[in-house]
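Going by Swiss-Prot, these are the annotated features:
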type	residues	note
ACT_SITE	Asp276	active site, proton acceptor
BINDING	Ile159, Gly160, Lys161, Gly162, Ser163, Phe164, Gly165, Lys166, Val167, Lys182	ATP binding site
DOMAIN	153-407	domain 'Protein kinase'
DOMAIN	408-479	domain 'AGC-kinase C-terminal'
MUTAGEN	Thr309 to Ala	Loss of activity; when associated with A-470
MUTAGEN	Thr470 to Ala	Loss of activity; when associated with A-309
Amino acid sequence: MGKGQSKIKNGGSGKPAKAGKPKKGNKNDETTPTSTPTPTPTPTQQNLDNSAQQQQQQQQTTTAAVSLDNKEQQQQQNIPAPATQTPITQTGTPTIEESQKNTDNNNINGASNEASSSPDSPNGSGNGNDDEDEGPEEVIFSKNKQSATKDDFELLNVIGKGSFGKVMQVKKKGEDKIFAMKVLRKDAIIARKQVNHTKSEKTILQCISHPFIVNLHYAFQTKDKLYMVLDFVNGGELFFHLKREGRFSEPRVKIYAAEIVSALDHLHKQDIVYRDLKPENILLDSEGHICITDFGLSKKIETTDGTFTFCGTPEYLAPEVLNGHGHGCAVDWWSLGTLLYEMLTGLPPFYSQNVSTMYQKILNGELKIPTYISPEAKSLLEGLLTREVDKRLGTKGGGEVKQHPWFKNIDWEKLDRKEVEVHFKPKVKSGTDISQIDPVFTQERPMDSLVETSALGDAMGKDTSFEGFTYVADSILKD
């Protein structure tokens with residue numbers, strides 16, 4: 001489930017067309033080229049073009065009204081900001097109708113638009129469907145008496161919508177605790193063959209605990225829906241703030257980057273690759289600290305060969321993903337480099353409105369770093385955006401990223417305790433404030449709508465697909 005920006009797993013360049021030439025930072029800023037290694041082999045131009053054309057056709061028909069409104073406001077204000085970013089993954093092409101639904105997303109509090117698929121990766125290599133062919137997933141059954149049901153929560157506001165359902169701000173009855181409840185339709189998940197992705201997201205979230213990763217508190221189900229109760233984080237998407245401000249100062253980016261590095265390092269130590277790092281999937285809490293959400297594309301790496309699924313968001317795809325090579329946690333460090341560049345300049349480093357051109361730039365393009373970026377930050381970007389996986393910064397573990405000179409003043413223990421001073425604090429009045437969430441969603445009446453009986457046949461017939469989905473966090477059991 002996503003955000004007010006397009007989140008179609010098989011479509012779009014990820015950025016709507018802009019009027020005039022896209023800007024990176026201030027128009028008068030000079031750039032200095034920095035060479036990066038050229039990978040071999042590369043995908044054929046024909047396959048890249050085919051994949052890009054499919055995505056561009058999807059994007060032209062699926063840009064949400066809210067995204068268009070945001071883009072028009074950006075153009076009127078002459079702000080150089082990134083636009084809609086579109087994840088892609090290879091497991092079944094969504095129809096135009098499904099794609100349109102995907103544009104009605106708001107990535108709030110871990111709301112993921114679970115991976116759909118596309119029939120062709122750029123070079124046609126890899127099975128592209130590793131998450132669906134692995135056989136039954138081990139499920140963990142809840143053995144406590146404190147499992148929740150939907151009747152335990154009061155619905156307050158709609159804070160996001162997607163192709164599989166919606167996300168609502170809720171209050172636990174009899175308590176003052178506020179959560180975000182993600183509601184997913186089983187029939188939609190089964191129809192799009194996303195059962196394993198959905199179960200994997202829940203399993204990963206219940207196994208991790210980190211100050212900069214959204215927490216899962218409850219998971220339960222009815223005969224037609226799945227429910228995940230997560231932290232309610234109300235400081236707004238990083239995307240929202242970046243769009244409004246154009247780019248961030250380097251000291252501000254450094255704190256965000258350090259918190260992301262800490263979270264990625266934690267995931268990688270458990271052999272979990274995130275695979276969808278981008279501004280839309282990063283929320284700010286009320287104090288200005290980051291919170292990574294949406295684990296719909298995350299995967300636990302079980303073999304040394306890595307995974308071959310062609311998935312992610314075009315602007316942030318690592319070269320090895322485009323090449324169809326097996327990939328692992330190193331793809332997250334490439335995406336981090338892309339994200340840092342975007343926060344510092346306003347656009348991703350290899351961005352193009354033409355997807356095929358963008359893919360070729362990712363594979364072979366020159367990395368141009370503006371002169372206003374410090375030498376230490378430039379060095380970090382060059383290390384993270386190294387095309388040769390074995391030479392990429394972070395490949396040997398998050399520790400080598402933490403030891404980079406740009407982070408020399410970061411006290412990592414204080415950082416994880418959220419004791420490091422942030423440079424921006426969102427304007428929210430309380431923990432229940434929804435002012436940073438798109439009113440397109442918050443104006444909708446909160447209700448858990450019924451699923452038509454005719455749509456339930458397949459889902460009800462496969463109800464065992466979600467066996468073991470129930471979960472209650474240890475922190476709840478200790479209360």
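Heads up, the Cβ atoms here are built off N, Cα and C, so glycines get one too.
Ile159 (ATP binding site) and Asp276 (active site, proton acceptor) have their C-alpha atoms 21 Å apart, to the nearest angstrom. Looking at Ser163 (ATP binding site) and the residue listed as 'active site, proton acceptor', their Cα atoms lie 18 Å from each other.
Counting neighbouring Cβ atoms within 10 Å of each of the binding-site residues (Ile159, Val167), the lowest count belongs to Ile159. Ranked by CA distance from Asp276 (active site, proton acceptor), the recorded positions Lys161, Gly165, Val167, Thr309 have Thr309 at the top as the closest. Most buried of the recorded positions Ser163, Thr309, judged by other Cβ atoms within 10 Å, is Ser163.
Between the CA atoms of Gly165 (ATP binding site) and Thr309 (mutagenesis position) there is a gap of 24 Å, rounded to the nearest whole number. For the recorded positions Lys161, Gly165, Asp276, counting C-beta atoms within 10 A of each C-beta gives the highest total at Asp276.
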